Each structure stands twice: as C-alpha cells, then as structure tokens.
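Student: The structure is given below, and queries will be raised subsequently.
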Amino acid sequence: MLRVIVESATNIPKTKFGKPDPIVSVIFKDEKKKTKKVDNELNPVWNEILEFDLRGIPLDSSSSLVIVVKDFETIGQNKLIGTATVSLKDLIGDQNRSLPYKQTSLLNEKGQDTGATIDLVIGYTPPSAPHPNDPSGTSVPGMGEEEEEDQGDEDRVDGIVRGPGPKGPSGTVSEAQLARRITKGKSSRRMLSNKPQDFQIRVRVIEGRQLCGNNIRPVVKVHICGQTHRTRIKRGNNPFFDELFFYNVHITPSELMDEIISIRVYNSHSLRADCLMGEFKIDVGFVYDEPGHAVMRKWLLLNDPEDTSSGAKGYMKVSMFVLGTGDEPPPEKRDRDNDSDDVESNLLLPAGIALRWVTFMLKIYRAEDIPQMDDAFSQTVKEIFGGNADKKNLVDPFVEVSFAGKKVCTNIIERNANPEWNQVVNLQIKFPSMCEKIKLTVYDWDRLTKNDVVGTTYLYLSKIAASGGEVEATTGETEVGFVPTFGPCYLNLYGSPREYTGFPDPYDELNSGKGEGVAYRGRIFVELNTFLEKKPPEKKLEPISSDDLLVVEKYQRRRKYSLSAVFHSATMLQDVGEAIQFEVSIGNYGNKFDATCKPLASTTQYSRAVFDGNYYYYLPWAHTKPVVTLTSYWEDISHRLDAVNTLLVMAERLQSNIEAVKSGIQGKIPANQLAEVWLKLIDEVIEDTRYTLPVTEGKANVTVLDTQIRKLRSRFLSQIHEAALRMRSEATDVKSTLLEIEEWLDKLMQLTEEPQNSMPDIIIWMIRGEKRLAYARIPAHQVLYSTSGGNASGKYCGKTQTILLKYPQEKTNGPKVPVELRVNIWLGLSAVEKKFNSFAEGTFTVFAEMYENQALVFGKWGTSGLVGRHKFSDVTGKIKLKREFFLPPKGWEWEGDWVVDPERSLLTEADAGHTEFTDEVYQNENRYPGGEWKQAEDTYTDANGDKAASPSEMTCPPGWEWEDDAWIYDINRAVDEKGWEYGITIPPDNKPKSWVAAEKMYHTHRRRRLVRKRKKDLTQTASSTARAMEELEDREGWEYASLIGWKFHWKQRSSDTFRRRRWRRKMAPSETHGAAAIFKLEGALGADTTEDGEEKGPEKQKHSATTVFGANTPIVSCNFDRVYIYHLRCYIYQARNLMALDKDSFSDPYAHVSFLHRSKTTEIIHSTLNPTWDQTIIFDEVEIFGEPQTVLQNPPNVTIELFDNDQVGKDEFLGRSICSPLVKLNSETDITPKLLWHPVMNGDKACGDVLVTAELILRNKDGSNLPILPSQRAPNLYMVPQGIRPVVQLTAIEILAWGLRNMKNYQMASVTSPSLVVECGGERVESVVIKSLKKTPNFPSSVLFMKVFLPKEELYMPPLVIKVIDHRQFGRKPVVGQCTIDHLDRFRCDPYAGKEDIVPQLKASLMSAPPCREVVIEIEDTKPLLASKLSEKEEEIVDWWSKFYASSGEHEKCGQYIQKGYSKLKIYDCELEDVADFEGLTDFSDTFKLYRGKSDENEDPSVVGEFKGSFRIYPLPDDPSVPAPPRQFRELPDSVPQECTVRIYIVQGLQLQPQDNNGLCDPYIKITLGKKVIEDRDHYIPNTLNPVFGRMYELSCYLPQEKDLKISVYDYDTFTRDEKVGETTIDLENRFLSRFGSHCGIPEQYCVSGVNTWRDQLRPTQLLQNVARFKGFPPPVLSEDGSRIRYGGRDYHLDEFEANKILHQHLGAPEERLALHILRTQGLVPEHVETRTLHSTFQPNISQGKLQMWVDVFPKSLGPPGPPFNITPRKAKKYYLRVIIWNTKDVILDEKSITGEDMSDIYVKGWISGSEENKQKTDVHYRSLDGEGNFNWRFVFPFDYLPAEQLCIVAKKEHFWSIDQTEFRVPPRLIIQIWDNDKFSLDDYLGFLELDLHRTIIPAKTSEKCSLDMIPDLKAMDPLKAKTASLFEQRSMKGWWPCYADKDGTRVMAGKVEMTLEVLNEREADERPAGKGRSEPNMNPKLDPPNRPETSFLWFTNPCKTMRFIVWRRFKWVIIGLLLLLILLLFVAVLLYSLPNYLSMKIVRPNA
C-alpha cells in the first residue's frame, strides 16, 4: 500500500483572471488519484490522503510518483500549473516507512521552475498476506469508498470485464485485483449433509463509527433465518452497543450456508420511511468457512441498499460465530485500546481490496425441455371443439434471479416448453460480495394458485471468479485472478420426475434445490458479465440486442452423441413382484414417458426376478445381456471435460498414494519401505503435473471463463510441480510432508470443478410395472470417450462399474438396496462411434419382436375371442404390429426369417433359485347345511380356489427329487385334527372368504391342504435339467394365462383361456459398422397404423412412439459366447463396535455375503457387539461373462450386509460394508489377500467395522488350480486359513478395576452387588463382587490379570469388552451395563520401564502412608508495626482481580500489581481435563461409560454408569521357564472413602445463552454435590449474558460416593419456573487421584500474607518430599541457610529462580520458596482458572456459554486448608465530571431575524454516554449575530466508575415495568451539543462534540487554533491525528474544542466551544463543592453571570430593548431622515396654511 498525503502548496502563480483553483493529481504506474479543488487560493491546503494498492508488487528502485497541479476549470480543460516527479527509492524495505517530501518544486511544461512548491508525506506498507480474519494483522486496506467517489469521470472504468487483459489502460490490472481472495475457503467447503442439524449463530454487535446523520439515535437490527434481534437505542454517531444475539436453528447444513445475515442500522428518532441508515449482508457460509467458523471483531462497511451511488454510510464492528454440533466458539479477545483499532485494515474484506460497485449483467437467452406443469383440461376442451391441442407446451415459464436478497424476474412466456426470453437482468452489488451464489429458479406461472417451481440451479461466484492470490504470491503473476464471468452456456435443471400428474408432487422439494434431483427438468442458456461502474443501471430488466443474439449462436452448435449401456447383472433385489426393467436417459433423450424425442432403445426388456437360493433375488440374464442405446444432441464441450477427467486421474492417483503412505505409517513398516512408497508418490506427482491441459484455442465455443480457468489450472499445476521437486530434494521426515501433500490434493480437487458443464447427467431408472422405483445419477464426463487420448476419457468409459441405485429423496442408502447393477456405459461423439468397437465385448444382436395372441372360444384356440387385443401386438398386447412393416435401419440387415422364440426370463416358476420346495394342493368338499360331505365339483384347487391338478397327476419336475414319500395332510395350521378347515359362502361369491378350524352346522364348504416336499437333485447338471425343461415346454412356444392380463406360465392348465407366443427376427450389423451399428437404431421400427382407419387421432397419439413400453423400439442385446467359471472365497474374520439392537445391550449379528447372483449367510454369534466369525464363505462355480482382463480391472464387489437376529419379528439391519476382491487369473500368482477393516455403514452413519478380505480365482474346468479347502469348525463351516488369519502372541492384560460409579437402576431395581467381567480375544476374567455399591463403590481387590493370545499387528487387535453383572436374588445375574474399548495401543507398556508413570502421586497415596507429624503451617510474625495499615491501603490498590487481569493480559485493569512483583495464575481457555499436558487427569484411572439397551436409529445409546479403572498390556515370553515381567499396578492407594472439603470458585460467565424475551438472562449459580445442593438464587445478576459472579462456595463430601460436582447456571424468573441455561460436571475423584496434583494448583510464589496467601494443607517442602518418594528419588536434602536443595540428583539454588525478580514483603521462608520453585518444574497443575463449557439437554452438543472457575479439594485427614481467596467483584466508585461552558464561537447562524440578519439563539446541551436521562443544558444566549455565545455555566455529571477497568457502570431499568435494573459497562464519553433555541417550533440542532475521557482531545488555547483537524479520523496511520490525553490522569483541561455536523456525508464546522473539564472522586467533590449552572454553592470556581452584549435578549419580552437594539440600530438614519422630512413637511404645511392669512394681513395692514 502506498499512501500519499497531499498537505499544501505555496506561491502558486496568479492567472490572468485572478487567483487559481488548484487541484492535485498524483499518478503512480498509470493509476491516477485526485484531491478536491481549493477555491481562489495561492497557498492552498488540501491535507488529503490518496492511496494506491500495490497489488502485491513491492516498490523497486525505479518507482516514482508524478505530481500534477492544475487550475480547475468548470468548463473546458484544466490548465497546468506545474508538475513534479518524486523518486520512491528511499522508501524501499521490508518495514512500514513514512517520509516527508517538503518544498518540492513544481516545474512548468518547459521544465522550468515556477517558484511554487508542494509539501507531501508518503507512507509505504510493503505487501503482506496476513490472514484476513486476523484483527491484529497488518492487512493492507484498499481504496476506500470515499476516495473512489472523488475520482474524475475520466478515470472511471465502465468497460465490460472479460478477463484481466493486458496491462496498460488504467484499471485493467485492478480488475483482476478486484477479485482477489473471493474464493477464500469457499471452493474447498466440505460436502454438506442434507440431514437437519442443530446450529447456533451468534452475532455480537460491538460499536459503530461515523454513522451518517445529525442528532441520531441508532438501533441495529440483525436478521437471520427468519429471526430478528435488535439492540438498545443509543445516541450519537459513534454508539457503543456490545450486545450478543443468539440464533438457534434446526436446519440442513446446505440450506444454512445459503441463509443471509442481514445487519441494518436504523435511526429510531426518525418516523419517516428513510430511517434506514445503512446495511450489510453476508451469507452464513462465508462465516462458516472462516477459521474457527467465526469472524472476530471485524468492521463492516455500511451502505444504502436503495441508493447505490452513495458512499459509505458508516462502520459497524461485529463478531459472528456459526456453531455446529460439537463446535466450540473460539475465545474472543477484547481490545480496549481503540487507538490501535485501524478500521480500514480491519474491514471484513479480502486484504488489499476496496468495495466497488459492480453490475452483474446476467443475460437469459432461452430454455428448453421444460416439462409439463399444468393440467391438460383446457387443451382437451379445445380439442373437443375442433381446435388444435398443444399438450407438449402446458407450461408458462419465467426465471427468477436472486442474489444477496435482491430478486428480478423475467417476462412470463405462456404455453411454451422451449421459451426464448432474450432479456438482461442487471444486478448492482458491492464487490467483492460476501454472498456466495446467484440463484436461478425457473417457475411455472399460475393465474390462480401459487407458482410452481420447475427447477433451480446456481452460479457459484467462487467457481466463476478467482483471486489468483495464491498463485500470484509465489509466481509474481498478476493476471491470474478474474471477476465473475460465465458462458454463454447452458445450465441444467434437476428435480422431481418429469411425468405430470394432477396430484401434489411428493418430490416437489427437489425442484427447489433441496436434495439431489432425480430427473432432468430442462436447461437454461445464460451468460454472466461483470461491469465495474458506479452508476446504477437504468433498468433492472431490458432486452438483449440483436447483435448479441447473433454472437451467441456459435455457442449453441450441437453435435450428435451416441450412448450405449450394457447391463451385466442386476442383483441384491429384495422388493420383487412385478416385472422389472431399466431405463437410461441423458436429458430428455431416452425418457420412455416423454414424447418430445424420437423413440430410442433406451429401456431393457422386462424381466422377473429369481431367488438366489439364500436371501436376495436377481434378474436371470445369463449370457444374453440387455443393451440400451440412444443418440442425443449436445454442445461439444470436450475441451472442458477432457481437462476435468485428466485432473481427476491425477487426484485419484495422489489419493491412493496418500492412503498407501498413511497405511504404511499406521502399520509401522520399516523406514526404507516407507521411503519407497513416499518416493513413488512424489515421482508420480512430478510426472502428472508436467502434463499440459487441453488447448482451448481454435474451438469455436470457448468462453472467457474457459480461458481463465485453464490459465488458473496451469499455474496451480506448475506450482505443485515446483513444490514436489523442492520437497523431493529437501524433505527429511515423511510424516511432516503429509500435510502439504494433502493440501495439493485439496487444490487438485478444487481444480476439477467445471462450472460450465452443460452436458446433463446420465440417469438410470429402475421401473417396476409402470412405476419409477429407484435411480442413479452418473456424471456424463465419467463415461465420455475423448479423442485426446491419455487420461482425458472418463474413469468408467467403456468399463464395467458397480452402481447401487437409491430411492428418491433417500439421502443415503438405507436398510434395503433397491438393486446393485453392473453396467458398462460408453458415451462419445457419433463421429467417432466406431471407436466403440474397441470397447465392446460380446456380440451385439438386435431383434424385431412381436407377440401372436389367441383366445380359447368353445374349446378352440383362435383370434375371434381377443377382446381389445390384436392378432399381432407388442408385449403389452395394446399396440398393434404387423411384420410387413418392420424394416432394417441403415447399417443393419435381416439375418434369417421370423421364428418363434419364447421369453423364458418372464416365466420363472415359483421354485426358481430354491434348493428346497414344498408343493401344495387343496382337497375340497361341500354339502347342504346339515347334510353329508361330498366331493366338490373342483375337487383339487390351489390356495386361491382356482382349479389344480390332482396329487396323482402332479409329477416331480426335472432336476428335482421327492423328499417326502407321499402327499401328507398339513395339520400345522388353524385346522381340526384331520386337517380340515371350514367355511361358508355368501352370494354372489361361490367360494368362502374365510376359514375356521371347528365345524358348525351351517358350514357348507371345507378343505384341507396336502403338501409334499422336494429338493434339488445335486447329481444332475444344470444343462441336463435345462434340456428336460425344454421338453416340458410347449413345442410351439405358447405361454398360457387363465385370463387376459393374468400372469403367464409354460404348462397349459384346464382353466387357461388365453395364450401368446413371441416371434422374433434377428438383424445383424453390416461388416463396415461392427458393434457401433447399434447407434443407428433411432426410431427404426414402427407400429402398423395404416389399418383400422376408424381409429381417431387421439387413439393414434395414445399409441405413439414412447407410450407405455416403447414397444416399437428394437430389442438390443449382447451375447457372450463364452462363460468363465470363477471361484470366490470371502474371509470374514470378525466385526467390532456394532450397534446394540437388543434390550440386553447386545446384538446377535450375522452377515449376508453377496457376490453377483449368489449369496450366503454366516453363522449367528449371540449377545455380542464384537462377533468373531472366523469363517470362509465359498462361492464355487460363479459364472461371469466377459474377458478375465476386464474382471481383473473392475472386479464385482463383495457386499456384506449385517443383521441382528431376532427370535420374534423381523431381523434388524445393522449396516452394510463393501469389499473388492483380489483377482487371481493365474494360479501361480503368489499374492495372499490381507485382512482389512472395512467400515460398516447404516445410511451415512458409521456403525462399526468388519475385518474381511476376498479373493476371486479363475477356475480350471476340473478345479485343480484351487487352493485346498480350509479346516472346518462344523459341517460346511470353514475357518479362515493360516497365512490370512492374524498371527497371535501370548499377551498379559492387567486390569485395574477401581470401582463403579453412577449405576442406574435396572428393571426398576437398583444395582447393589455388581461384579466386573472383562472379555478379550476369547478369554474372560471376573472380579470379586462389591457387597454394597452404595457404601463402598470400589472393588475390594483392585487388580485382575488375564493371559490372552492377541494379534501381533495392532491393526487386527480385537476390542476389549467390559460387562457389569448384578448378583440378584434367586441366582439372577443380568448384564446391567457394558462397554467396548477399541484402541488398546494406549494401554501398551514396557513392563521393565521405571515405575514413574504407573503409580498415582501426591495425596491419594499419602493417605495410606503414616500421617505427617507437621501439618500446622507456622508463620513467623515478622510484620512491621504499620503492617495492618499498609495492607489495608494495598488491598484498595491490589486484589485478587488484579491478579486475574494481570494474568489475562488486561494490564490496564490490574493497577500496580505487576510492578510489585506479585505472582500470576494460569488461565486455561478450556476445561482442565482438556489440557494436553495433564492427560485428561486419567493417569491413575480412566472413566469408561457403560451403556445398556437398544440403540435407536438417530440417538446415542443411553449411559447407565461408569467404570473407573485402567489397563496395562504387555507381551509375555513364549518360554514358560523365563520369569514373567513384574506386575504394573503396585503401591495402590487405599480405596476406602475419604471425607474432603471442596471449595468452588466461580469467577464469571461468558456468552451465556439468553433465556428471556429481551435477549438477556438473569443468571445465578446452583451447585449439586451428592445430596447437597446450594441454590444461590439470592445473588442472581440481572439482565446480562456475561455475569461477573465472584462467588466462593465451600462444602464437604465423601469421595468417591459423591465424586460428581455439578455446577449449573439458572435464569432467575420472578413469576415462572427458573430455566436452566446449562451445566458442567467435574469428576472430583479424578482430580483427587491424579498424579498431576490437580486437587489444588501450585502457585508461583510462597506467600504467608497478602492476597496470595498459601492455601494448601501441606507446605512446599512437604509436598516435595512426597513427590520424591513416589518417583523413587531419595528425600530432598536442604542446606542450613535454606538457599539450596538437592533433589533427584541435582542441586537447586534459590538464586536460579529469583534472579532479577522483585521480592515483596509477603514472601515466606527461603526453603519453602525454593521447594515451590522445584515443584513447578515437575509438571504439576499450576494455580489456574479454567474455562468450562456449559451444556444443556436442549442442544446437547452446542455450547450454552462458558464459566470461568476453579475447584480445590482438601482431604480432611490432612488438617485444615489455608484461607480461601476473596474473589468478590470490584465495586464501582463514585466520580463527578464538572464541565464549565464558558463561551462559544463561530456557531452556525441558523435563523434570520425579522430584519433579515443571520443570527442564532445559542445554548449548549451535554450528557455522559449511557446517562442520557441526566442531560443538562445552559441558559440561552439570544440573538448571537456572529456565532459567539457567553454562558459561564457549569454541568455536574455524577457517574459510577471502575478505575481498574476504565469503564463506567450504568444501571437503569429498561422499561418502567422492569423489575431489575440492567447494568451496562460503557466507556466514559462526554457528548456536547450546540442547539438553536426556537420558541414556537422544535429547537434546531447545530453540531456536536464527542470526547472519550480516556483519550480526550487536547484543546486549543485560542479559538483561532481550534479546527476540525483536531478530530481524529478512522485511519490509524494518519500522521495528522490529534494528540489525546486521559482526563483521569490530567484531572482537568481548559480550552477550545471544535463541534461539527454531518452535511452530505462530510464534516463541517458547526462552532467552537470553550470549556473546562474536571474529574473528581467523591472525597474531592465533598472537599470542593460546586453547584449546577450558577446556583449555590457557586464556587470552585465562582461563575459570574456572562457579560453578554446588550443585543442579547428575547425580543418580545423587552420591547424597549427591541426598539433600541433592533429598530434604532438598523433604521436609525431612516428614522432621522423621516423625522427631518416630517418636520420639513410640517413646516411647509404650516407655511402653506399661514401664508394666505399673512399675505392678506400684509396687504390690509402693510405696516402691522
């Protein structure tokens, strides 16, 4: 960043017309910035800051600035005054530097000195890349909004941005820079779950700065997820809020990330509509992607959403947190020093970027394939009246574009499925935007009802724009970043199935983008461009110009694509019934229910599922595999997808190599082998990243985004390449490189994202009957063939892949898999479709197919009885066909004639797939009521009553043999003893509906069931059975049914009335085409529509191409001539951590193992969650069609489904695991499969692991190449063979069974006499029974021992199972709790190592030792006489809170504490158990939770107790003569209960969850310990989320019975029940027993007095003796003077620890101090405060706030502890601020007098922030004509103040109905306002001044020196910033301060005020009293009435003065003139009046 401060210029030459108006332009590297002009000035002063963003490029020696000074002309060109060039080489360096450039000469055009000079200050900040979320970072601010507003029009960038372009024009480089860091973190956002979860969003509104407006009362409203919170109303332009809002939501993560956080600031004083002052919007996802999911103390730039041309409306400082389940909020560090708070560098913006107005110009051209959305009723009516119906276009689409809360809609185009809008949507936003995606929703407009959503798609800004920051930082590239750009390109829409029904769509949510769309629903053609401009667009919606429409034509060019899918198998079916078929579609092509495309062979034939003999069903396709083909037309985007596939190959290879390295590290393979694996990884990365991506040049449809993405990818690949080369040469440790290598993988995965992928996904549907059942979506690029070669083709192109279909809206695969498909898909351009031949396996055959139908009429078969059927039809019988009209398409020719070819797959018998079967037949008799039973007319029937053959006629089918000798009656039913069941018919039925077992007189029918079992004849081969079956079939190929539409069967029955047979004619491809000829079949075969002309149009349309079954498309299949026989062995050894699904806390697991069309079941293992099957499942003679090499590359998966066996009811699903077998094509291959743990998944939840592997062997004909069979444990139950099963070793397991805790009742009775059973590896050991759990919860003998054969490899280690058995009456021993421990490696130990780590330490063991003689701490009385007085004085200055604040870094609150040398404590921001150094305080014994009962699907199992104990595992020698290793658990403490004193110190709460409607809480503490409860309700703290409790509680308890200390925070409510905020539980037993001394933290110093008095029971020397004894060291030896101790073989000196430290008077004896220093080196828990998270059952895994506290535990057997700490909160002190308003000057003259003079009636108002109700104001200085006012008026403001924290305490009721006062802590600020008094209207506000009393602006001595420059600006680097001082330190100030007002966004001087400010404490105020105003006591100082001019008066109260000072002064000469004129007029009048008399008298009496 380069900052130029243009200060002033001198001696500017005059112009011809007078003084110039100078303006300065500063030019740096083609970028120009200007100052404002100064009118009519030869020595102008600008004092303006111009900033230049260096774009990451540091200055070099050639860098310079050009300064141009011109004379501003309103009209015409500015005239040059002078120029100067300033070299910047003196600023170069790594540090921030600022240099003055004074008296720089200005030169004219000829280079001559003009005599004028200019003064500059230039500051330089070198480019750096701190984290943008670090408030303390030195991130460089960009060009601010104000500066941007001042640019001239000539510098504005209005051009369209199509990428960075070359350097040159001003602004082009900055366009790329503008997009920097937009993609920060977002593109790497993890895949988000669609399962609703609990989230908590927290927003802390801290303060505002420079809010616009005068005399404002701002309030902030925060709106998220439909919830709104608002702050309290404040006053002033810089309000301080510090309010925290909580938003609890239950929503899916994907939806939450799109929610907007809206922060708006309103002026509550305004009643007008324009009270919105500014807003800021950001999406939740942006915050979630920040480190810690939080934005900490960042400034937001507010702007006016309506007026886009306006500048910044102020700043708001906030913190935002988004907490998911289990997330902990990061600690928020408060910053008290606002001087360091540089707003610009701490804006919530990417580093170095200014917000700029940009316009997103989104061009929406057209859409296609929009599905029907409206009912066809109106079209049907039109059709009836002879109109033309248009059912294809039953949709009225329009597009809604939404971004950052703004929405714009296009026009509605009625009845058009392919609309053309050709409109531009203009969205103007601030950029870079905090919102992530532009949402485009296509709606169907409805006149009467709500508009329906057709589909939704998004444009992600992070994917269509790039910062390039990471690349530029390392390569110096400046043009890798680019602003958002997209297309022209199609965006695909996905959602619910396209088929329209009049009913509500169950999958409607999918259309709104919630969940994965299951069907293609059209696409829209759009283009996005970004303009950088300040002026808003004239219209939000306008038409696209015709020129633009022509330009985008080339982007819509289509090419023909061919797709082939060969279905190899469909297995694992469970829901069987109707026949099944599969449909493949891409876009609309292939959708069999859609009539908009040509008919395609896109569906397989219907097939019926066959039982696999064990559990599942499969489709019997055998060697004839169904094939679907379709052709489609799409844009050729191979240049995009080739790059994606190539990058995916790189990423997958790197992923597999990373996993190989990780498994090597986990398996602890030798270092040289690990290095080989690692080198292979690095070498492959180097090789892969050399690859150049496909070139885009020359392609017609290349967009700007294509070019930019290619450039970005190339730079990233080269970056990874260089990093890999560097790592290969420099790396020394494999583990340390993994983090960087995984970052490479993340980068590669980001690069694979292709936003312009316009090719729709391939969708496979399973259709049963006519209903879509399950689907799979396959991205087209995965199967796309590329002509580029290499890895550009898709991963599965032409390869067989396994796909698990899923049900719509099922987020993950559930208990049932609809079907497992193995399918081979090839997709490619039709131009290269012959390349398909090289991928094709087998022989492709195509058949034309039709069915001949006949009915039985009068005993003869014929066509006359075919009601509604045709003689020849399709398979449904509904579409009429005729063989003469079948023509082979191009590339195909007939091969042979029409032949009868029966379809066997649809006619499977009930016994198909079974090895055992029971035939049944019913014997029927009837009678008249009361008569004799006689044979019925149909003597033998089936179960439905239909006629059947008699038992004597029924023969055993070929391949079967009878198991029973004869037919027997079935009496295992609800029948009588002879097997009869009885019924009665109710007309019109002729058969009974129900049957009963007892005969009644009214029964008229009875029947009994005859059964006979048969089984497969294993001696016969499948081929001989098939031949025999063919002989049974009808020779003519007929299949029969009882009625039309019923199920067909082979053998004719007497009840059959309908038959059909299939005719087929084969087509073969011509030699030139090969297998690719199958793509020529589009719309090839048609139905006969020439006959039956009476069929109307609608009927024809009904039978059109794709209705019902698409029967007129050809049947394509792939025939495999050769079948390969394989042999599969699946070795399933064991499982672990399965779900408990039985009430006894266990399961009875077994597994179905499925491979292709075969499956088998393991044995059932009862009552375990960790079954060991040790079983080999063998599938012999598995038929697989296709080349063995294909099977080797993509072998079929082995699927293992685990179930819990239940005696009653259905077996419950436990989970599914998939394993890929090792393929052996050559028996000589010497590779042994390795057992591996595979996860067991139930949906998306991991439910255990199974240890399994499998091998697939290509079998010889005689099977001679197969390995020998493993040994059998039982008949047909093979074990896992040696060499594959784990190698075991004799191992010792020592169990420390300490005790049981918190056992819950079992079957409503308490657990009283439990024992412990430990099982591992088939061995079992049981503990002694605890006689009374309530009295002694510990086991009497604590150590158990067992010898087990455990695997040597850690990977195969079985879990260890703990069971608790309760010994009850009558010999019952139920399992009342169990626990499985997986990872046993943490318990392994070396039995010969020292005993240091295996015995507990400190007090627990001390209790079992003889008691210490000295337990009383003797303190020598060495205090001076005045010690008590001194300590009292010190206590005022130093308290425990001083220690706390000194330790937390808040030094301004701790006074002189640090300077006095006192000790600090450790503040942990987590629980003490979570501190890594203390191992969870489980070093003596772990706590294992015990579980019981059935696991619910979505709930964790219930905890029913705890086991306290530990384990030690070590190998035993194989030779029994070798002595066994020493036992590990020795010297155990006594396990009897101990009585203890517990002190709980609660310091403060942090960010508590609000419980009241006002968003606050009234918290108090509740403590529960055993049966003791302390409810501190009386000391609740009202209305706060951050309460300072400062409370200490002391209780006594017995350990371990009362080990759980529960600390709860409750919300006090007066009238309703108190609500729990949250609670935390501390295990006191762990703290008591831990070797880390966690019972009482060790302080830094040993003090015998003062605030840090020693509080432990034992002195440091005693503690050190105990530590030495437990560690096996000799006792410590103390020197005589106590300054040296010998401990652990080393001498410790006191001087070592206390050198250069301040020693105060409270320290104890030297030997104790030295012992304490040694103790602090032993890793013990220090004196501390821990921060514990509060949890609630309402949101169990989300923090409800935190509690800072600690606990001390003292056993009473060791005597009384020391005195407790006093942590009572500090009390505020009373202070007074006295403000004397002396005078004002230069106040704005706001009024005009009646005589037209400018004047103001001035008065001054003032208050302290937070105490607005205590406003005070002066009297009025009337009629100030020059802005001067005289007052001599005193304000006195009392306030409560905390000197240590430098905050005011304000306590007041929020509402008049509030019960409690709310306490606020606000900075002490004085607000002074100048007002103009009006008698008959509202007073006018003139200006204000805000003074922070801690940083008070030092006033000017005279009014002339007082200016606005004294007011500090927001920029921390501003060198003109005014000096400030603390009024609390200076005590008083006097001088002139400026007041200002806001006018059009800028500050203007409103006046100057002369004041005296004085701060006094209460004592000083009493000593020096003073009254308010000039009232008594008027002293200190005495204020005399102001000597105001005589003109100062209120005019209507002083008429004389009004005449004298207003009338006389203004109109004096007028009055005098008028008087003289009046006298003159009177004189003339008198003269005229007297003259005639006088003249007549003179005439009459001349001498008179």
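Glycine residues also receive a Cβ, built from the backbone N, Cα and C atoms like all the rest.
If you look for the noted substitutions, you won't find them, since the model keeps the original residues.
Reproduced below are the annotations present in Swiss-Prot:
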- I67 to D: Reduces calcium-sensitive phospholipid binding (MUTAGEN)
- D390, D444, D446, D452: Ca(2+) 2 binding site (BINDING)
- 1110-1238: domain 'C2 4' (DOMAIN)
- D1142, D1148, D1204, D1206: Ca(2+) 3 binding site (BINDING)
- 1759-1907: domain 'C2 7' (DOMAIN)
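Relative to the rest of the structure, where do these features sit?
Tutor: The Cβ neighbour count for I67 (mutagenesis position), using a 10 Å radius over every protein chain in view, is 21.
The number of other Cβ atoms within 10 Å of the Cβ belonging to D452 (Ca(2+) 2 binding site), over all protein chains shown, comes to 17.
DSSP assigns D1206 (Ca(2+) 3 binding site) to coil in the three-state reduction, outside any helix or strand.
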Student: Using a 10 Å radius around each Cβ and counting other Cβ atoms from all shown chains, which of the binding-site residues D446, D1204 yields the largest count?
Tutor: D1204
Student: Other than its own, how many Cβ atoms are within 10 Å of the Cβ belonging to D1206 (Ca(2+) 3 binding site)?
Tutor: 13
Student: Kindly report the helix/strand/coil residue split of the domain 'C2 7' (1759-1907) according to DSSP, in that order.
Tutor: 6 helix, 77 strand, 66 coil
Student: Compared by Cα position, which of the recorded positions I67, D1142, D1148, D1204, D1206 is the closest one to D444 (Ca(2+) 2 binding site)?
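Tutor: Considering only the listed recorded positions, the nearest one is D1204.
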Student: Identify all same-chain residues not among D1142, D1148, D1204, D1206 whose C-beta atom falls within 8 angstroms of the centroid of the Ca(2+) 3 site's C-beta atoms; report them in sequence order.
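Tutor: Going along the sequence, the neighbours appear as L1141, F1146, S1147, P1149, N1205, D1211, E1212.
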Student: Going by DSSP, how much of the domain 'C2 4' (1110-1238) is helix, how much is strand and how much is coil, in residues?
Tutor: 6 helix, 67 strand, 56 coil
Student: Would you count the other C-beta atoms found within 10 angstroms of the C-beta of D1142 (Ca(2+) 3 binding site) for me?
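Tutor: A 10 Å sphere around the Cβ of D1142 (Ca(2+) 3 binding site) contains 18 other Cβ atoms.
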Student: State the count of C-beta atoms found within 10 angstroms of the C-beta of D1148 (Ca(2+) 3 binding site), not counting that atom itself.
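Tutor: Result for D1148 (Ca(2+) 3 binding site): 20 other Cβ atoms within 10 Å.
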Student: Among I67, D446, D452, these being the recorded positions, pick the one whose CA is nearest to that of D1206 (Ca(2+) 3 binding site).
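Tutor: It is D452, whose Cα lies nearest.
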Student: Including all protein chains shown, what's the count of other C-beta atoms within 10 A of the C-beta of D444 (Ca(2+) 2 binding site)?
Tutor: 20
Student: So what's the mean pLDDT when you look at the domain 'C2 4' (1110-1238)?
Tutor: 88
